[in-house]
Amino acid sequence: MAAKLWTFLLGFGLSWVWPASAHRKLLVLLLDGFRSDYISEDALASLPGFREIVNRGVKVDYLTPDFPSLSYPNYYTLMTGRHCEVHQMIGNYMWDPRTNKSFDIGVNRDSLMPLWWNGSEPLWITLMKARRKVYMYYWPGCEVEILGVRPTYCLEYKTVPTDINFANAVSDALDSLKSGRADLAAIYHERIDVEGHHYGPSSPQRKDALRAVDTVLKYMIQWIQDRGLQQDLNVILFSDHGMTDIFWMDKVIELSNYISLDDLQQVKDRGPVVSLWPVPGKHSEIYHKLRTVEHMTVYEKESIPNRFYYKKGKFVSPLTLVADEGWFIAESREMLPFWMNSTGKREGWQRGWHGYDNELMDMRGIFLAIGPDFKSNFRAAPIRSVDVYNIMCHVAGITPLPNNGSWSRVVCMLKGQTSSAPPTPLNSCALVLILLLYFV
């Protein structure tokens, strides 16, 4: 009954009901690791593709990701409008002690199990259930059967897509939307994130990756015109999180210096957020030893701050470690996640990372939109990753499922909307009546 009531109240208390618009086609671009200041006013001067989208569309000040500010949790938050503790995708690495199964950033076979994905229904599954057609390119999870459904087409992620892969995906997506083979096309591109990790968020390599994306966007605008899609297609671009500098030389917290690793049943992830499962009888000892460690905070599950919307997740560990910005947690220096490169030397050290407190400035992402349903040359106030789902549902013309997003934060972006206030919710009498009918 409690779960049923939560689902009901989520729908009526945390999201608003409005009539779906007459749907147009929708192209969604997820640009991983794209920090909000990468397209500051100064940066836009040398980014003609992004500049044209901003001048002809909507740009929010920044997008605050869900906690933890990692990829998989926010992939699902963006596509469900729900916090991590609701949709259950709480990390890039997860462990289920009941089944002894692991989710390891989507690369191991067990990551494809419905166990991890069926906690909520993402937009592409809702559209498929409504007999819409969905084409997805390199999108993490598009290869998974979720709630018994798969997208119309999935070009599965195998390795980091190249700039040519990205350009080809955009071109093919536009062809699919034009021909009627697709109603929604969604493309994932990772190179900005990869270069930010390897070389740092301010590095020339990361800036080169951004310029390559900008070139594709410039072509995309022309391709939309060439296909006559200007009045039939909305395009939404967003990122999952930002990126900050890390310094492995002097900002690493080695757990082996404070506890015996033999006292841990399981450790998941390294970096800003690390999950620990102590062996039976060792929880209190490990907790008290780690409480004194500087530059990080150790939380027992029930004491995780409510503002993270994290602790109710069923895969959350008994102990969660959260590092201060720029610090990195690992079992030892030997276990740091070096990246493979041609030298095999210290150039393999990572220079950038994310996953920290989601309210930190460097964790902020982007949101841009352009098309017939969006205002032109409009700057919007900051939004949160849970808000993106509602705007996608609206322009796709489908009623959103119950979610944690705020309609009032996004309605201002739409043409013909003069007020930022959400539609009027059901009055209290009607709500009581529905509750009686629903639960009696």
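Placed from the backbone N, Cα and C atoms, the Cβ positions cover glycine too.
Unsubstituted: the structure retains its original residues.
As written in Swiss-Prot, here are the features:
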- SER71: active site, nucleophile (ACT_SITE)
- ASP32, SER71, ASP240, HIS241: Zn(2+) 1 binding site (BINDING)
- ASP32, SER71, ASN92, ASP193, HIS241, HIS354: substrate binding site (BINDING)
- ASP193, HIS197, HIS354: Zn(2+) 2 binding site (BINDING)
- SER71 to Ala: Almost loss of glycerophosphocholine cholinephosphodiesterase activity. Loss of choline metabolism (MUTAGEN)
- SER71 to Thr: Almost loss of glycerophosphocholine cholinephosphodiesterase activity. Loss of choline metabolism (MUTAGEN)
- TYR72 to Ala: Highly decreases glycerophosphocholine cholinephosphodiesterase activity. Loss of choline metabolism (MUTAGEN)
- TYR75 to Ala: Highly decreases glycerophosphocholine cholinephosphodiesterase activity. Loss of choline metabolism (MUTAGEN)
- CYS154 to Ala: Highly decreases glycerophosphocholine cholinephosphodiesterase activity. Loss of choline metabolism (MUTAGEN)
- CYS393 to Ala: Does not affect glycerophosphocholine cholinephosphodiesterase activity; when associated with S-412. Does not affect choline metabolism; when associated with S-412 (MUTAGEN)
- CYS412 to Ser: Does not affect Glycerophosphocholine cholinephosphodiesterase activity; when associated withA-393. Does not affect choline metabolism; when associated with A-393 (MUTAGEN)
Checklist entry - Other than its own, how many Cβ atoms are within 10 Å of the Cβ belonging to CYS412 (mutagenesis position)? => result 18
Checklist entry - Near the substrate site, what residues other than ASP32, SER71, ASN92, ASP193, HIS241, HIS354 in the same chain have a C-beta no further than 8 Å from the centroid of the listed C-beta atoms? => result GLY33, SER69, LEU70, ASN74, ASP240, GLY355
Item to check | ASP32, TYR72, TYR75, CYS154, CYS393, CYS412 screened against ASP193 (substrate binding site), Cα within 10 Å - retained recorded positions | outcome: ASP32
Next on the checklist: Same chain, not part of ASP193, HIS197, HIS354: whose C-beta falls within 8 angstroms of the C-beta centre of the Zn(2+) 2 site? Give them in sequence order.
Outcome noted: ASP32, GLY33, SER71, VAL194, GLY196, HIS241, MET243, GLY352, TRP353
Checklist entry - When the number of other CB atoms within 10 A of each residue's CB is tallied over all shown chains, which of the mutagenesis positions CYS154, CYS393 has the maximum? => result CYS393
Checklist entry - Considering only the recorded positions TYR75, HIS197, HIS354, CYS412, which residue has the minimal Cα-Cα separation from HIS241 (Zn(2+) 1 binding site)? => result HIS354
Next on the checklist: If you count other C-beta atoms within 10 angstroms, which of the recorded positions SER71, ASN92 is the most crowded?
Outcome noted: SER71
Checklist entry - Quick one: largest C-alpha distance among ASP32, SER71, ASN92, ASP193, HIS241, HIS354, binding substrate per the record, in angstrom? => result 15
